[in-house]
Amino acid sequence: MFESAEVGHSIDKDTYEKAVIELREALLEAQFELKQQARFPVIILINGIEGAGKGETVKLLNEWMDPRLIEVQSFLRPSDEELERPPQWRFWRRLPPKGRTGIFFGNWYSQMLYARVEGHIKEAKLDQAIDAAERFERMLCDEGALLFKFWFHLSKKQLKERLKALEKDPQHSWKLSPLDWKQSEVYDRFVHYGERVLRRTSRDYAPWYVVEGADERYRALTVGRILLEGLQAALATKERAKRQPHAAPLVSSLDNRGLLDSLDLGQYLDKDAYKEQLAAEQARLAGLIRDKRFRQHSLVAVFEGNDAAGKGGAIRRVTDALDPRQYHIVPIAAPTEEERAQPYLWRFWRHIPARRQFTIFDRSWYGRVLVERIEGFCAPADWLRAYGEINDFEEQLSEYGIIVVKFWLAIDKQTQMERFKEREKTPYKRYKITEEDWRNRDKWDQYVDAVGDMVDRTSTEIAPWTLVEANDKRFARVKVLRTINDAIEAAYKKDK
């Protein structure tokens, strides 16, 4: 896989200087067209052998192009803030928006490679990391990102010659770093595992480009031309090709009986039983959150449901048991301009809680397979692939010790109508009823189908859905609290 990058490529000075003039002009033009169209972001991953010119090439790209439209990100040791969250969080929060370019040093490939080379992880863990990287990149590209992956290469002989030359040169010996010497010691293992990573993750939508790094002029021109040709091709394509679904469209149940039809919405708690059970579950929650075992966890609660199903009231009964410093409520509405410039999961990743914290999502990433599906805000291919992307997202949260609980609060049409009318009559509740609520009511059956599909495809052992019978608000509130408490206790038992 690296043979063509060990043959001794070189470019003479005159050829280089002539080519650079045209290349710089074309790159700048493409960069400003990217900004003008603002249809997709560009993500450049920098990997390969230490000393093969990675830093020098990126520095040159910043000189050739407008650095105001480029964000260079270096992922070295995780910060304390990053260590408190799943590993992917640090990458998600630094993704470039549409129209801009992000250059990632020390990205997900660097971390998995060094971890395996240094023996911190086993073969199976490396394979898991490779699979996760491939899924992440597939999603980024499906969301429109243009991804370039560069491997800067030197043969073992070229690396040793470079180290010796720099060591003897008083003016340039400062360029040597401990990583350069370390690379020389582990070269064979690094290249072995590097080849494995490239072989497994070079795809048509995100191929690897192996660049020989010995000659700086050849290296710079090669990278510049790859970027230019890729950018020009993407900019000239008015609509990026989207992956088409391979399965038949989802259909309604043949007997017209859906998952929500199986709920007993007549379940009820009288006032005295409600007060007693509510107080008991709130006290239980307060104790579980204060337990020292919660230091290894955080909590994410997702609230979805029919309009007027009582999500707000249920959330308030949960937070009544907590210190305001422990929780954060994230209300989800239509995405902002900033959020539309990113993959749809970006605005949820940025709110993932640190350890010992509790985040409540009032509406969530499930909008992709509910309102966006029903209103046609995204293509069928997009919401069909979202089921797998959401499962992957929640699995990453769970693997890091985040307890994920998900609620669908269900009411019948008659109860919803009664609550709508009550809201219209009550001045301090009138703000809760909108034209959108009435439009959603007209699409009741479509939501029934969408909710059934959502639960069937995303209710997993690590993040199951809880369907809450919410015609009676008291019953619903207690069930929500009890479910959260049961989930925390189950997580504590697994810790043992």
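Even glycines carry a Cβ here, placed using N, Cα and C.
Just so you know, the substitutions we noted aren't modelled in this structure.
Features of the protein shown, as given by Swiss-Prot:
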MUTAGEN   D307 to A  Almost loss of activity
MUTAGEN   K311 to A  Almost loss of activity
MUTAGEN   R316 to A  Almost no change in activity
MUTAGEN   D320 to A  Almost no change in activity
MUTAGEN   D323 to A  Almost no change in activity
MUTAGEN   D362 to A  Loss of activity
MUTAGEN   R363 to A  Loss of activity
MUTAGEN   W408 to A  Almost loss of activity
MUTAGEN   Q416 to A  Strong decrease in activity
MUTAGEN   R419 to A  Loss of activity
MUTAGEN   Y447 to A  Strong decrease in activity
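Long-range Cβ neighbours of W408 (mutagenesis position) (same chain, at least 6 residues apart, Cβ-Cβ under 8 Å): E304, G305, V451, V455, W465, T466, L467, V468. When the mutagenesis positions K311, R316, D320, D323, R419 are ranked by how far their Cα is from the Cα of R363 (mutagenesis position), K311 comes first. Counting only the Cα atoms, the space from Y447 (mutagenesis position) to D307 (mutagenesis position) is about 11 angstrom. Each residue contributes its Cα atom, and for K311 (mutagenesis position) and D320 (mutagenesis position) these two points are 14 Å apart. A gap of 16 Å separates the Cα atoms of D362 (mutagenesis position) and D320 (mutagenesis position). For the mutagenesis positions R363, R419, the ranking by surrounding Cβ atoms (within 10 Å, all protein chains) places R419 first. K311 (mutagenesis position) carries a helical DSSP state (H, G or I). Ranked by Cα separation from R419 (mutagenesis position), the mutagenesis positions D307, R316, D323 are led by D307.
For the recorded site, W408 (mutagenesis position), the DSSP three-state label reads strand. The mutagenesis positions in question are D307, D323, D362, and the one with the fewest Cβ neighbours inside 10 Å is D323.
Looking only at Cα atoms, D307 (mutagenesis position) sits nearest to Q416 among the mutagenesis positions D320, D323, Q416. Listed in sequence order, the residues of the same chain lying 6 or more apart from R316 (mutagenesis position) and placing their CB within less than 8 Å of its CB: none are present. Here Q416 (mutagenesis position) comes close to N306, D307, A308, A309, R441: these same-chain residues lie at least six apart in sequence, with C-beta atoms under 8 angstroms from its C-beta. A strand conformation is recorded for D362 (mutagenesis position) in the three-state DSSP classification. The Cβ of D320 has fewer other Cβ atoms within 10 Å than any other of the mutagenesis positions K311, D320, Y447.
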